[in-house]
Structure formats: C-alpha cells, structure tokens
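Participant: Just lifted these from Swiss-Prot, have a look:
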| type | residues | note |
| --- | --- | --- |
| MUTAGEN | S253 to A | Reduces drug-resistance to MPA |
| BINDING | D278, S279, S280, G328, M329, G330 | NAD(+) binding site |
| BINDING | G330, G332, C335, E508, G509, G510 | K(+) binding site |
| MUTAGEN | C335 to A | Inactivates the proteins ability to provide drug-resistance in vivo |
| ACT_SITE | C335 | active site, thioimidate intermediate |
| ACT_SITE | R437 | active site, proton acceptor |
Amino acid sequence: MAAIRDYKTALDFTKSLPRPDGLSVQELMDSKIRGGLTYNDFLILPGLVDFASSEVSLQTKLTRNITLNIPLVSSPMDTVTESEMATFMALLGGIGFIHHNCTPEDQADMVRRVKNYENGFINNPIVISPTTTVGEAKSMKEKYGFAGFPVTTDGKRNAKLVGVITSRDIQFVEDNSLLVQDVMTKNPVTGAQGITLSEGNEILKKIKKGRLLVVDEKGNLVSMLSRTDLMKNQNYPLASKSANTKQLLCGASIGTMDADKERLRLLVKAGLDVVILDSSQGNSIFELNMLKWVKESFPGLEVIAGNVVTREQAANLIAAGADGLRIGMGTGSICITQEVMACGRPQGTAVYNVCEFANQFGVPCMADGGVQNIGHITKALALGSSTVMMGGMLAGTTESPGEYFYQDGKRLKAYRGMGSIDAMQKTGTKGNASTSRYFSESDSVLVAQGVSGAVVDKGSIKKFIPYLYNGLQHSCQDIGCRSLTLLKNNVQRGKVRFEFRTASAQLEGGVHNLHSYEKRLHN
C-alpha cells in the first residue's frame, strides 16, 4: 500500500501529475476520435470560485464593431422576431433581428418602431404644424407608437416652436377636424441649445413633464428629450444602444436576391444597425455577391453572413468582408434539413471548428440552433461563439408575434421553421423570405426543410432574459471565469477542461427516479 502523502502537499502534487484532469477543448472536439458532438455530449469541469456571480461580465462582440452587454440574440423568424421582440431584446442588453417574410415597407416600419422607442437627444423629432388636424395627429400616434409631437410654425424642425401636442391633449377630443393649434399645450418648458444629456435629464426630473424641447437663441426647435427615455435608462441599464444616436440597436434579415437590395435601402433609411444575410447555406455565389454589394453600397453597415458549419464556408465569407458569421445547419428544433438534405453538422463540432478559424481573423461568430437551456448557451460560448441566437427558446413568449390559443387545456403559440411549407406559402409569392432562404423560389414542388408546430406560453422575456442572464453568470462562476473573454481565453489555454458524456452519463445528469416532479425555471 502506498504511503499517505502530507495533505499540505496536495497542490504541489497536482502540478506533478502528467496531465490536468479532464480534456482540453482540442482533445474533446477531435472528430477522428469522437465524431460530431453536440451540446449534450460534453460537460465543462468546475474551477475555483473566488468571486460573486454578480461580478461576472457577459459583455461580448456581435460583430467587429458592435458590442452587446449580454450574448443573446433573437432569430429572424416570422414567429419569433418583429418590432416588440426586437425592442425588448435591445432594452435587456441583447439584440433582435426582424424577419423579412413580409413586405419591405412593413419590415422597415418595424425597424423604425424599434429605433424610435428610446433615444438620447432626438435630433430629428417628428414635428407637426398648427394646422394639422386632431385626426391626423391621432393617426401619427398609431403609426409611430407615441404621441408627443413638437408644433412649429411650418411643421418642420429648425422652425419656431409654438407648442407641443400630447396624448392628453387629444385623447378625449371627439372632433377630429379640429386643428392642433386649438388643443395643443402652448409655451412648453424648453432647454437652451448646447445643454448636455445629463443636464437635460436633470431638467426633466425637476419639471416633471413628459419631454424637454431644446431650442436655439431664436426659439427655433433643435432637438428633444423624452421623460420616458429617462425612465427606460433607469429600468434597463444594460440596454444595447448606438454610441452616436443613443437609440436602441436593431437588426434585420434580408435574402440574397436582387429584390433584397431595395429592401435593404429602406431598412437603412429606417435606421438599421446590422443586417443578416439569411440563407440556410451561406457559401453560395448569391450570398457572396450580395455581401460584396452591401459592403460597397453601405460601408458603415455591419453584415453578418451565413449560415455556415465548416471552415471552408467561413473562409469565403470572411474574404468577402463579413463582419460576423452565423453558425448552424439543421439543428433547430423545427428544422429537418439534416434529415431531408443529408447536409449539416452537429452543432457543437460546427461551432468549435468555425469559431476557431474565424477568431483568427477577428470575426465574431453566432451559434444558431440546438440551444434548449442555459447550459447549452454556456457550452456554445465556451466553444468560441460570441453570441447565441435563440428561436425556439423565445417562441411562445409574450413579445413573439402571433396570438395565443388553447389546446388540451394548455395556452400555446404557433412556432414554425422558415423552411416549413407554411412559411414558404405565407406571402403567396414564390420569391418570399422562406423560399429564397432555401433556394426554392423557382421550384414547382416545394421541399420542406422545416415543420410547423406550437409551443407552450413562456410568459414575457422581461423575466425570461434576466433569468438567462443570471444563469449564465452562475455558470461562469462555477467554471471559475469572471467574464466571457476570460472564459474563451482559458478554454484556448487549456485551463478550462471538459469531459465527454456517454449516454448513461447524460441520463444521470438529468432528473431521474422520481414519480413526478415540477420543473420551475425561475420565480
């Protein structure tokens, strides 16, 4: 029997061992040994906890030039992301990508709603004239989603300010033919041109009004500050905003057809910050040509290309100028691409290989598909992705499109893949977002690569996203990393270790041997 060692030498003894416990990420993801892996096939080994979970920073790169406070992104699917989802994803620190299975005008209007939701100084406020009718003002309220409009002599910015019209001024006015000048609030409180944002917010706190109008020395309207924006700043400290305009960040998707060029022009005009080139197989001449055109036509617009699952696919898109990559093929809960097309790759292996390659060129990657819980998100980030795109996890939330319905006593919402027949036939035209995404716009017989279904009501993302945020912080704490940057660095250096899971190990790691149980994710 070997002699018992002195307990004081335990740390030194671990240093003398031939190798650390567990596997490095390179050893884990060796396809020659283990084949293709997905998130359930491995675990991350725990590290040293010497900090509180609240200290963990989840700040990350979405693209080369856009940084988010949380690594969570909503998918551009027509049952997941429209203006409401995109708005609250941005307020909560992530970003939403508005789908394009709709008219270009409708999509641009959704982008505009997000951009108008929160501002710093509103340098281009919507202005009306004294002769605008109450009915027209009410219509503008419906169109823009708010009702605080400055009134100038000619209805234009940089003209003399004569009043302001608010929802209180018109809410109970039944005669829509009345003119704004008859019901508006005159002599509103103003601030002098040149005040700082913090000074303007202090004035708003003191005057207890809905907005502060900024004028020059001649009384001409220059810009505006909103009290609701001040409140949102307090309620949503992690919000994703443009560094220049202080508006919420908003993304959208487009296809790779010529018609999508005009769509993009409308989106950029509406204030779009980042665009996804939406294709199930991003390594195509169509996407490469579109990518080059976008970078030439809108050099300031960030472009995320994809989808890809191999280094070779990624190389073509990086060389064409992609600012970010989207990884995944056939791994979503509503996707049947791997089954039907025999193409794709297990998501863990795809994320690791593409990220390892793309990170050498400073191109952030987004893991898209196969994510079912906080653990999966943590694993995707550990394998190298900068953000994680969620479709099914956000479907069924209050902010997702569609109406709730009841089936077998359960409250449900529709959720479908963009490769489903329902999505392909949504607009009644062959060349819609769904068919172009799967290269099917000219097919007489549509081949589905997705299914249509329903998901249970998940409540609001205003509770769900903070749950994911706190869960990710706790995951990083268990691993022993104070930030996502440190997590990635320690994975590459071999300090963060992994373990491969057998089928029995996966069974052991789940709930088992209970007669019944309730799985509550958060309070």
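Keep in mind that glycine also has a Cβ here, set from the backbone N, Cα and C atoms.
Tell me about the surroundings of these features in the structure.
Facilitator: Counting every protein chain shown, 27 other Cβ atoms lie within 10 Å of the Cβ of S253 (mutagenesis position).
Look at S279 (NAD(+) binding site): DSSP puts it in coil.
DSSP assigns C335 (mutagenesis position) to a strand segment in the three-state reduction.
All chains included, 25 other C-beta atoms sit within 10 angstroms of the C-beta of C335 (mutagenesis position).
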Participant: D278, E508: which of these binding-site residues has the sparsest Cβ neighbourhood within 10 Å?
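Facilitator: With the binding-site residues D278, E508, fewest surrounding Cβ atoms within 10 Å: E508.
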Participant: Around G330 (NAD(+) binding site), how many other C-beta atoms are within 10 angstroms of its C-beta?
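Facilitator: Counting Cβ neighbours of G330 (NAD(+) binding site) within 10 Å gives 26.
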Participant: Looking at the recorded positions C335, E508, G509, G510, whose Cα is closest in space to that of G328 (NAD(+) binding site)?
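Facilitator: Spatially nearest to G328 (NAD(+) binding site) by Cα position is C335.
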Participant: Judged by the number of other CB atoms within 10 angstroms, which among G328, G332, G510 is the least packed of the binding-site residues?
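Facilitator: Looking at the binding-site residues G328, G332, G510, the Cβ with the fewest others within 10 Å is that of G510.
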Participant: I'd like to confirm something. Which of the recorded positions, S253, D278, E508, has a Cα closest to the Cα of C335 (mutagenesis position)?
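Facilitator: When the Cα distances are compared, D278 comes out closest.
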Participant: Please give me the CB contact count at 10 A for M329 (NAD(+) binding site), counting all chains in the structure.
Facilitator: 26
Participant: Checking the spread of the NAD(+) site as listed (D278, S279, S280, G328, M329, G330): what is the longest Cα-Cα distance, in whole Å?
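Facilitator: With D278, S279, S280, G328, M329, G330 as the binding residues for NAD(+), the largest Cα distance is 14 Å.
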Participant: At the level of the C-alpha atoms, what whole-angstrom distance separates G330 (NAD(+) binding site) and G509 (K(+) binding site)?
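Facilitator: A Cα-Cα distance of 25 Å.
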